[in-house]
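Everything on this sheet refers to the single structure shown next.
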Amino acid sequence: MDSLAESRWPPGLAVMKTIDDLLRCGICFEYFNIAMIIPQCSHNYCSLCIRKFLSYKTQCPTCCVTVTEPDLKNNRILDELVKSLNFARNHLLQFALESPAKSPASSSSKNLAVKVYTPVASRQSLKQGSRLMDNFLIREMSGSTSELLIKENKSKFSPQKEASPAAKTKETRSVEEIAPDPSEAKRPEPPSTSTLKQVTKVDCPVCGVNIPESHINKHLDSCLSREEKKESLRSSVHKRKPLPKTVYNLLSDRDLKKKLKEHGLSIQGNKQQLIKRHQEFVHMYNAQCDALHPKSAAEIVREIENIEKTRMRLEASKLNESVMVFTKDQTEKEIDEIHSKYRKKHKSEFQLLVDQARKGYKKIAGMSQKTVTITKEDESTEKLSSVCMGQEDNMTSVTNHFSQSKLDSPEELEPDREEDSSSCIDIQEVLSSSESDSCNSSSSDIIRDLLEEEEAWEASHKNDLQDTEISPRQNRRTRAAESAEIEPRNKRNRN
């Protein structure tokens, strides 16, 4: 099959491009190789191309009509046309190169010449015909009219009396020579060559078709040879049957390798490679079954091996282009050169990756900053809540401690109340100051300060507690009296 580059035609043969396009497959865009026609839509494709396509989709690639492989039929005339076009291509190109190029100026001048001269010729013929008719009418006029005309001419041209009678005789002779004979005018004109002759047709004794008598011998020869060709074609078709389709999902590895061995194919590779190899063999084998002279199975196996080798070479070349290969014998300088070449070759790709990484880092940094601020706010709120809870606990413990200490010292209740109130005020001030500074100090520092203040207060009142040793009965009485005094005070405070 010729490539697309060979299908270019020179400007002189631009008309051949349409024929060239019509003789190409619509799938591979090469010349038809074992052309097959789809009877439902009359579209033509290469046998191998359409079989591969139908294994993917059971429809026509052009009009999407449902088609199966048994529906395909041979179209031998297209194969013959492709052969004849390839044979005539060189002759046509040579003829186009040898023939001189016609300039547009020369062609236009010829057209003008035709336009100018054709009306002149027609006018001359019309003038000659009118003159002949005039002369013919003058000859057949009566004698009286001729005499009258002669008299008028004599009267008009009186100065020309000196003209000799010999001139008159010459004029009459010339008129007689120009005028046609009436017998010749009455003769029927011969039929022109442009009129078609009646063609006699004869029935062919072999096929019974009406054939012109002049071509009957040629038709008989072709008709008899056609019968021989039909018999040979029928015999060749029955010799080779196409391979049936196989369901690879139901086949085990062992059965698949057995099928490959039957046709002489290689069994190396994984299951997917083996399936692909067998599919390719089946497509090529069935496509060759449609040919007049099909290839043998061994030839198809060799073609498949060559295709696989070229495919592996291409894959290896692609890998070598993108991968650095080192050997044991290479020196450090050679390795550095390979590295530098690789960097230069893929500099743009590296830069693209760097830019992408930077963009991604910026996005991640922005997201992380947002999350950090949110976490900080959450932590500050948690700390504030914990500090407030700790302060409330400390307040309750301090008040309980104050009440117990006052109950233990009833003699000095009255004078110590003022001190207790002042100390409570101090503690409240400390707590309020600690609340204001809670955002800056941690909860542990605040608790430590409160404990230190409590220890200092206990140390200051330790001596008073040691001096007042009261019996349990007195303690009970003092507690009852204190509770009685404290209740109205609390009520007053509430009111």
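Quick reminder: no glycine exception, Cβ is built from N, Cα and C everywhere.
Original residues only: the substitutions mentioned are not part of this model.
The Zn(2+) binding site annotation in Swiss-Prot covers Cys204, Cys207, His219, Cys223 and is backed by sequence analysis. Of all Cβ atoms in the protein chains displayed, 16 besides its own lie within 10 Å of the Cβ of His219 (Zn(2+) binding site). Following the DSSP three-state reduction, the secondary structure of His219 (Zn(2+) binding site) is helix.
Model confidence over the domain 'SAP' (248-282) stands at 91, taken as the mean pLDDT rounded to a whole number. Taken from Swiss-Prot, the feature domain 'SAP' applies to 248-282, supported by sequence analysis.
Quoted from Swiss-Prot for the published mutagenesis Ile27 to Ala: Lower activity toward PCNA monoubiquitination. In sequence order, Tyr45, Cys46, Cys49, Ile50, Phe53, Pro61 constitute the residues six or more apart from Ile27 (mutagenesis position) in its chain with CB-CB distances below 8 Å.
Among the mutagenesis entries in Swiss-Prot is Ser442 to Ala, noted as: Does not interact with SLF1 and is defective in restoring cell survival after DNA damage; when associated with A-444.
Mutagenesis annotation in Swiss-Prot: Ser444 to Ala, described as Does not interact with SLF1 and is defective in restoring cell survival after DNA damage; when associated with A-442; the structure shown retains the original residue.
Of the chain residues outside the Zn(2+) site list Cys204, Cys207, His219, Cys223, Pro205, Val206, Gly208, Val209, Ile211, Leu220, Ser222 have their Cβ within 8 Å of the site's Cβ mean position. The domain 'SAP' (248-282): residue composition by secondary structure is 25 helix, 0 strand, 10 coil, according to DSSP.
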